[in-house]
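Structure, as structure tokens:
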Amino acid sequence: MATVEPETTPTPNPPTTEEEKTESNQEVANPEHYIKHPLQNRWALWFFKNDKSKTWQANLRLISKFDTVEDFWALYNHIQLSSNLMPGCDYSLFKDGIEPMWEDEKNKRGGRWLITLNKQQRRSDLDRFWLETLLCLIGESFDDYSDDVCGAVVNVRAKGDKIAIWTTECENREAVTHIGRVYKERLGLPPKIVIGYQSHADTATKSGSTTKNRFVV
């Protein structure tokens, strides 16, 4: 005679405690996976392509704006390296609200620390120097004088490339020289290499191919 096994009632799972719920949520959504790291300023990246048939301003194009570390790297990794640009092209990174031109209200009384590279340095140094320049800007690397920084420009030219950090007030000796010293150190330039700071006004009115330096480090 067949025997019938008695039905067994499944044991219910014990209720989840609040602590276990919290642990479970942390596993699913670790804040590090989705929280972006904000920068102190919002920045705008511009691109200039020298088309002789257009005006200077028509050749200048805003690529993108960003205000987090993650968005900076996403943009940087998406665009062409400076060393791959055609001669006559520029990248400019400026604080949002400042246009990369001398005439801008924040730039017109300012100037630039200028790094001049020879043609051989396009392959060896240009991209490294430009990235370090960008990191100096977005990382506010100039201590109390980071507010004096407006932006930076890389000019890709057949005769030799240039990188410059622009500041807002050329008469502010303390800020300008501090920025220059920190910048030179961050680029790893040896002491024997001298870099110069030129006011935009002097550059605009220069007679000849060179502009006098207001400061050197």
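Every residue gets a Cβ built from N, Cα and C, even glycine.
Original residues throughout; no substitutions modelled.
Features of the protein shown, as given by Swiss-Prot:
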BINDING   Trp56, Gln57, Trp102, Glu103, Arg157, Ala158, Lys159, Gly160, Asp161, Lys162, Thr205, Lys206, Ser207  mRNA binding site
MUTAGEN   Ser53 to Ala or Asp  No effect on phosphorylation level nor incorporation into eIF4F complex
MUTAGEN   Trp56 to Ala  Impairs mRNA nuclear export. Reduces affinity for ribavirin
MUTAGEN   Trp73 to Ala  Abolishes binding to EIF4EBP1. Impairs interaction with DDX3X. Does not impair mRNA nuclear export. Does not affect affinity for ribavirin
MUTAGEN   Glu103 to Ala  No effect
MUTAGEN   Glu105 to Ala  Decrease in mRNA cap binding; when associated with L-102
MUTAGEN   Lys119 to Ala  Higher affinity for EIF4G1
MUTAGEN   Ser209 to Asp  Phosphomimetic mutant; confers resistance to cellular stress and DNA-damaging agents. Does not affect ability to rescue growth of yeast lacking a functional EIF4E/CDC33 gene
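Sequence features annotated in Swiss-Prot and their locations in the structure.
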residue: Ser53; record: mutagenesis position; contacts (Cβ under 8 Å, 6+ apart): none
residue: Trp56; record: mutagenesis position; contacts (Cβ under 8 Å, 6+ apart): none
residue: Trp73; record: mutagenesis position; contacts (Cβ under 8 Å, 6+ apart): none
residue: Glu103; record: mutagenesis position; contacts (Cβ under 8 Å, 6+ apart): none
residue: Glu105; record: mutagenesis position; contacts (Cβ under 8 Å, 6+ apart): none
residue: Lys119; record: mutagenesis position; contacts (Cβ under 8 Å, 6+ apart): Lys159, Gly160
residue: Asp161; record: mRNA binding site; contacts (Cβ under 8 Å, 6+ apart): Ser82, Thr116, Leu117, Gln121, Arg122, Leu126, Val154, Asn155
residue: Thr205; record: mRNA binding site; contacts (Cβ under 8 Å, 6+ apart): none
residue: Ser209; record: mutagenesis position; contacts (Cβ under 8 Å, 6+ apart): none
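Counting only same-chain residues six or more apart in sequence, the Cβ atoms lying under 8 angstroms from the Cβ of Trp102 (mRNA binding site) belong to Lys108, His200, Thr203, Ala204.
Ranked by Cβ neighbours within 10 A across all protein chains shown, the binding-site residues Arg157, Lys159 are led by Arg157.
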